Each structure stands twice: as C-alpha cells, then as structure tokens.
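In what follows, a single structure is set out as structure tokens and then discussed.
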Amino acid sequence: MTKPIVFSGAQPSGELTIGNYMGALRQWVNMQDDYHCIYCIVDQHAITVRQDAQKLRKATLDTLALYLACGIDPEKSTIFVQSHVPEHAQLGWALNCYTYFGELSRMTQFKDKSARYAENINAGLFDYPVLMAADILLYQTNLVPVGEDQKQHLELSRDIAQRFNALYGEIFKVPEPFIPKSGARVMSLLEPTKKMSKSDDNRNNVIGLLEDPKSVVKKIKRAVTDSDEPPVVRYDVQNKAGVSNLLDILSAVTGQSIPELEKQFEGKMYGHLKGEVADAVSGMLTELQERYHRFRNDEAFLQQVMKDGAEKASAHASRTLKAVYEAIGFVAKP
C-alpha cells in the first residue's frame, strides 16, 4: 500500500529552538517510517524579509545539518532546498491567479508581520500563503504537520485546491492538517503565556538548539514559575503557565508523563524542577550538537543531500506542474 505523503518545511532565517524541535522536528523524525515524508528548507519564504546573502547561505546549510542531527534521514525522507526546485515558484504564480485579494488580506500572519516589518511591506510578504499552498499542493500532499499559527494558511491551501479542482477536475489532493497530540507548543521562558519564538528579541525567553548548554542552564534557572507558598508543582496551564511549561519540556525530553512528573516533584521546591529540566535539556543539546557539528563540517555530504533531495522532489513536482499547465491551457514545451 502507498504511504500517505507528508510535507513540511522551515525557514533558514533564524536559529531553531527547542520549541521547533519538540513541536515539529521530532514529529517529522517519528513520521519517517509510516509516511512518505518531504521536508523543505524554505529559503524563498525567508526573503520576504530582508536577508544578508552570506548569512542566508550559511543559515541554509546550518538548518540542513540540524535536520540531519535531529534524526531526519535522507534515505527515508526527501530533504531539499526550496529554491533548488523551480516548480515551487512556477506553481505559485499559477495559483496566484486562482486566489483572491480579499483572502490574502484576511491572513493574520500578514497583519502581524507587516506591523513588525513596517519599512518593508512587500508583495512577497502579502503573497506568502500562495507560495506555501504551492509548496504543499505540488507533492499531492495528504498531511501537513501544522502549528496553530499556520492553520489559517493550510485552510487557504485547501480552498485553492478545491477551487482549482472544481474548475479542472481532480488535479490536486486536498491536504489535511496533522496536529500532534502532545509537544506541539513550547512557551517562552519568561512570558509563558506566549509561544517560544526564534525571532523573540529577548533571548532569555528562547532556548536555541545550537546554544551553549551552560547558557541554557542559566536561562532555565531564571524561568518564570509561580509565587505560591508553599510551592506546588502541578500542571495547570491557566493558573501555573510557567510551571506547566517546564513540565511540558521535561516530559518531552525524558518521555515521562505529566502525572509521573507531578508525583516525582510532590512536596519539592520549584528549584528542584528547574534543576531537573536544566540537566535534561543541556544533556539533550550536548548530544544533538555533537551530531550537528559532524554533519556541518562535512559540506560535501550536505551538497550531495541537497542535490539528491532536489532531484527526487523535482521528479514529483514536475508531474503536478505538467498536469496544472495542461489543465489551464498552456502549450507544452517542445
């Protein structure tokens, strides 16, 4: 039986965090045996905000090495860089003509980003969700692992696919969201009611996957908990957001359930919890970084992974693009 196709991607425009790892990358790794996984480094999305060219090139290779270090296996999955597969931009343009201005105007991420990058509100930033739809629909994707912040974009992808299919027949699979049961959201260390973000200006809120583990220990020990007396280590997102966040992180790293951890820390101080979280996270990062540096220092291997991945992706993408071009009436290239 053919495995369902999963597509997902991440920008190379900033260092990945443990939030990215626990909320996305680890799920990607776990899906490799049961699904046909296609994972993309979306460098074309990254340039919707200004990038330094040298830094972008470095960040792309860094991100690829991190994917591999986290356990994404090029023998099991297709891993590639978006700009290496021109069908993404080609389908993106075609889908622009089947997407309405009003739909894009309602995208909350555009509103947020245009406020943050007021000096550079470019058409690419506005049009970002259409390229994302092309990314997904090119591969006849069945499932897309999405966080809450991308659900609206996936809904638009589904709408575009259904609109196109209604006009031309079943050209696209209509993708479904895949939302993991747990580990999907790691919150900010000092503001635990908001999601941890690699673009956060306050670096004390964020744990980067490539950060010095000693620095991470200090950050975790400064993390917000609670002011109750005596302290109670209990999972309660509404009333104990900081404590709950630390329990979520510890559970994700160790594999222990939340009830097991609550029992383990019964009668203990918040300092005990922070110490355990710090030890677990720093240990995990030390091992991950050793693997990362091994891959990052072998640039010939990274180049081969990108080349092989782009060839596999393009073989799949070109079939979809050919069907789209034929449906809309383009003359086939001689």
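Note that Cβ sites are derived from N, Cα and C of the backbone, with glycine treated the same way.
Over all protein chains present, the Cβ of Met196 (variant position) has 23 other Cβ atoms lying within 10 Å. According to Swiss-Prot, the ATP binding site annotation covers Gln11, Pro12, Ser13, Gly19, Asn20, Gly147, Glu148, Asp149, Val186, Lys195, Met196, Ser197, Lys198, Ser199.
Among the natural variants in Swiss-Prot, Thr60 to Arg has the note: In TRPS567C; reduced activity, thermolabile. The residue drawn here is the original one. The number of other CB atoms found within 10 A of the CB of Thr60 (variant position), across every protein chain shown, is 22.
Proximity of Leu91 (variant position) to non-local residues of its own chain (separation of 6 or more, Cβ distance below 8 Å) is seen for Ala134, Leu137, Leu138, Ala317, Thr320, Leu321, Val324, given in sequence order. Under DSSP, Leu91 (variant position) is assigned to a helix (H, G or I) in the three-state scheme. Quoted from Swiss-Prot, the note on natural variant Leu91 to Phe is: In TRPS10330; reduced activity.
Natural sequence variation is annotated in Swiss-Prot for Asp112 to Glu, with the remark: In TRPS9969; no effect in activity.
If you take the C-beta of Pro129 (variant position) and look for same-chain residues 6 or more apart in sequence within under 8 angstroms, you find Leu104, Met107, Gln109, Phe110, His153, Leu156, Ser157. Natural sequence variation is annotated in Swiss-Prot for Pro129 to Ser, with the remark: In TRPS9969; reduced activity.
Of all Cβ atoms in the shown protein chains, 27 besides its own fall within 10 Å of the Cβ of Ala133 (variant position). For the naturally occurring variant Ala133 to Glu, Swiss-Prot gives the following note: In TRPS42C; reduced activity.
Per Swiss-Prot, the feature L-tryptophan binding site maps to Asp135. Packing around Asp135 (L-tryptophan binding site) is summarised by its Cβ count: 27 other Cβ atoms lie within 10 angstroms of its Cβ, all protein chains included.
Swiss-Prot lists Met196 to Ile among its natural variants, and the accompanying note reads: In TRPS271C; activity largely reduced.
Record note (Swiss-Prot) on the natural variant Gly329 to Ser: In TRPS4040; reduced activity. Counting only same-chain residues at least 6 apart in sequence, none has a Cβ under 8 Å from the Cβ of Gly329 (variant position). Gly329 (variant position) falls within neither a helix nor a strand when secondary structure is assigned with DSSP, and so counts as coil.
Secondary structure at Gln11 (ATP binding site), taken from DSSP and collapsed to helix, strand or coil, is coil. Asn20 (ATP binding site) counts 23 other C-beta atoms within 10 Å of its own C-beta, drawing on all protein chains shown. The subset of recorded positions (Ala133, Asp135, Met196) lying with their Cα within 10 Å of the Cα of Gln11 (ATP binding site) is empty, i.e. none.
For Asn20 (ATP binding site), the spatially nearest entry among the recorded positions Thr60, Ala133, Asp135, Met196 is Met196, judged by CA separation. Using a 10 Å Cα-Cα cut-off around Val186 (ATP binding site), the recorded positions Thr60, Asp135, Met196 reduce to Met196.
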